[in-house]
Amino acid sequence: MNSWFANISVNLKLGLGFGLVLVLTGLLALTGWTSLGSLIDRSNWMGDIGQLNKDLTDLRIARLQYMIANGDDTAAANTLAKLDAFSKQQAYLATTFKSPENVKLLGELGDTISAYKLSLNKMRQGYDATRAARVSMDSSAIRADQAMDALSQEVMARPEADSVRLAQYQLISKARQQLLQVRIDVRGYIAENSSANEQAALRQLDAALADTDNLKRQLPSEDARLQQFENAVLAYRDAVRQFRDAVANITTSRAEMTVQGADIVKRSDALYQIQLERRDIESTQARSLQAIATLLALLVGVLAAVLITRQITRPLQDTLVAVEKIASGDLTQHMRVTRRDELGVLQQGIARMGTTLRELISGIRDGVTQIASAAEELSAVTEQTSAGANSQKVETDQVATAMHEMAATVQEVARNAEQASHAATGADDEARAGDRVVGEAIGQIERLAEDMHRSTEAMNLLQQESQKIGSVMDVIKSVAEQTNLLALNAAIEAARAGEAGRGFAVVADEVRGLAQRTQKSTEEIEELIASLQHGTQQVANAMQGSRALTDSSVELARKAGSSLESITSTVSSIQSMNQQIAAAAEQQSAVAEEISRSILNVRDVSEQTAAASDETAASSVELARLGGQLQTLVSQFRV
């Protein structure tokens with residue numbers, strides 16, 4: 001196993017080591033990702049449960065509002081809507097959770113919601129029954145009043161000489177007072193559903209029925225009318241009892257809903273507490289798993305680092321010893337290499353390098369003698385070459401000086417033409433920039449003109465709408481005047497009614513006061529609308545003048561744009577001619593510089609040739625000296 005690992009490549013060794021670390025790191029990341037996903041899911045579930053609790057709170061508030069509103073249809077619809085929202089959230093949670101404990105709680109919660117809905121429907125039926133009972137009481141009271149009115153008219157129509165006429169009328173008035181007291185007691189019972197109020201209302205009804213029996217004895221001729229009155233009072237009593245039963249049903253439903261609501265809250269809190277406990281358990285598991293995976297990754301990483309380091313550093317140390325021996329001149333060693341990885345290939349290369357160096361040193365010894373004899377011959381030839389190169393250098397310097405002066409003159413012309421071209425280009429750019437600015441100004445002014453036109457139309461529309469508001473205010477003013485008259489008439493009628501109409505008179509005075517304040521506010525609004533219409537007209541006139549000035553500005557900007565276009569065209573022509581002049585001068589300058597460079601190159605070559613000849617002569621002497629030194633150095637190697 002160790003031999004196999006030693007023979008695989010360093011890339012593969014490092015790849016295996018880092019690969020194991022990366023795999024464990026990936027597993028660690030996967031573990032963290034999975035744990036994080038579980039926590040996120042748990043948080044989402046807790047959020048859903050929080051939404052369920054919010055829906056429950058909304059439902060309980062809606063139920064209280066429904067009870068405060070005494071069974072109002074709008075409040076009932078709102079309560080049903082909140083109950084449906086709560087039920088839908090519960091059904092959604094039932095499809096989301098898979099744990100048996102959660103599913104059981106959600107199932108129990110669903111059953112409680114169904115029972116809660118039944119109780120709510122019973123309460124609605126109770127409120128519907130109370131409304132029906134009140135309608136029945138009102139209709140029965142109206143029939144009883146009508147019977148008493150007809151009976152009173154018949155009694156009052158009798159001759160004044162009738163001795164029993166006054167006594168019969170007093171009995172009828174007493175029965176009417178009894179009926180009025182019954183209605184007052186029933187209203188008190190409706191306002192406060194207490195047993196005492198209920199018994200008081202029923203006792204008063206029984207008293208009214210007893211007076212009816214007395215009337216039957218006193219007025220046997222009016223038995224039909226009295227029977228109608230008695231039937232109406234009996235129906236009124238039945239309606240009161242229906243109201244009592246409906247109130248009892250409402251009270252029972254309220255108690256049931258209170259218990260069911262508390263049960264829903266308890267189960268919802270239990271469901272939320274379960275999620276908290278599961279979250280804590282999953283957090284602990286995630287931390288433990290992360291710690292184990294981290295320790296395992298660190299352990300494997302350390303082991304891989306130690307093993308790979310030993311497989312790489314030991315052969316490197318052996319190779320370093322061999323290289324140091326070669327550096328010290330000892331070429332007698334022979335390395336034995338068995339590894340087949342990159343380090344083995346390196347050791348084999350160093351072994352071949354030692355063999356090659358031995359052969360090289362042996363060859364150098366033989367070549368040093370030949371170099372010494374060749375150096376003497378080279379020195380003689382170099383002296384002749386140096387004399388000819390010095391003569392050529394003098395002639396080339398004279399030609400180079402003349403060409404340099406001509407090139408300087410041509411470059412001056414080219415610079416002047418180029419400066420003129422740059423100036424024309426700058427003028428052309430400025431003219432084009434001015435043209436663009438004018439174009440943008442024209443566009444801005446045209447858009448301003450369009451905005452002014454739209455603003456004028458908007459002001460006209462505002463003026464029309466303010467006129468419509470004026471007509472609406474006339475209607476409101478007329479309605480306020482009519483309300484004032486109606487309130488005045490109601491106050492007069494209430495005054496005629498005396499003590500019984502005092503409360504109605506107070507209400508009529510309040511309505512009249514409201515109508516007068518409405519009329520006064522309407523007049524103030526009319527004044528504001530008139531001021532608004534006047535200001536709107538002034539703004540519209542001013543915007544018409546601004547629109548005319550804007551159109552004139554657009555025309556002037558267009559003329560300025562045309563002038564800038566002409567200037568731009570002229571500057572472009574000047575720029576084109578300057579560019580042609582500059583191009584011609586640059587071509588002449590380039591030709592002159594090319595000739596000058598060629599002559600300078602010739603001169604440089606001559607100088608280099610002369611210098612090379614001198615150096616060659618010196619090198620020949622030096623070469624002979626180096627040959628001796630080389631023989632001395634080669635003798636240091638042991639082969």
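Every residue, even glycine, has its Cβ placed from backbone N, Cα and C.
Don't look for the substitutions in this one, it keeps the originals.
The number of other CB atoms found within 10 A of the CB of ARG63 (mutagenesis position), across every protein chain shown, is 24. According to Swiss-Prot, the (S)-malate binding site annotation covers ARG60, ILE61, ALA62, ARG63, LEU64, GLN65, ARG254, THR258.
Annotation comment: Swiss-Prot describes ARG60, ILE61, ALA62, ARG63, LEU64, GLN65, ARG254 as succinate binding site. DSSP classifies ARG254 (mutagenesis position) as helix under the three-state reduction. Sequence-distant neighbours of ARG254 (mutagenesis position) (same chain, six or more apart, CB under 8 Å from its CB) are MET67, MET123, listed in sequence order.
For 41-283, the entry in Swiss-Prot reads domain 'HBM', with the evidence type sequence analysis.
Taken from Swiss-Prot, the feature domain 'Methyl-accepting transducer' applies to 367-603, supported by sequence analysis.
In Swiss-Prot, a published mutagenesis experiment is listed as ARG60 to Ala, annotated Abolishes binding of malate, fumarate, oxaloacetate, succinate, isocitrate and butyrate. Decreases binding of citrate. Long-range C-beta contacts of ARG60 (mutagenesis position), restricted to its own chain and to partners at least six residues apart, with a cutoff below 8 Å, comprise GLY261.
According to its DSSP assignment, ARG63 (mutagenesis position) is helical. Listed in Swiss-Prot is the mutagenesis experiment ARG63 to Ala, annotated as follows: Abolishes binding of malate, fumarate, oxaloacetate, succinate, isocitrate and butyrate. Decreases binding of citrate.
Listed in Swiss-Prot is the mutagenesis experiment ARG183 to Ala, annotated as follows: Decreases binding of acetate. Does not affect binding of malate. Every protein chain shown contributes to the tally, and the Cβ of ARG183 (mutagenesis position) ends up with 18 other Cβ atoms within 10 Å.
Here Swiss-Prot describes ARG254 to Ala as a published mutagenesis experiment; the accompanying note says: Abolishes binding of malate, fumarate, oxaloacetate, succinate and isocitrate. Decreases binding of citrate. Does not affect binding of butyrate.
If you compare every pair of Cα atoms in ARG60, ILE61, ALA62, ARG63, LEU64, GLN65, ARG254, THR258, the residues listed for (S)-malate, the longest distance is 14 angstrom. Counted within 10 Å of its Cβ, the other Cβ atoms near ALA62 ((S)-malate binding site) come to 22, all protein chains included. A Cβ within 8 Å of the Cβ centre of ARG60, ILE61, ALA62, ARG63, LEU64, GLN65, ARG254, the residues given for succinate, is found for these other residues of the same chain: LEU59, TYR66, MET67, THR79.
Straight-line distance linking the Cα atoms of THR258 ((S)-malate binding site) and ARG183 (mutagenesis position), rounded to a whole number, equals 33 Å.
ARG183 (mutagenesis position) falls within a helix when secondary structure is assigned with DSSP.
Per-site Cβ counts within 10 Å over the binding-site residues GLN65, THR258 peak at GLN65. Counting Cβ atoms from all protein chains shown, LEU64 ((S)-malate binding site) has 12 others lying within 10 Å of its own Cβ.
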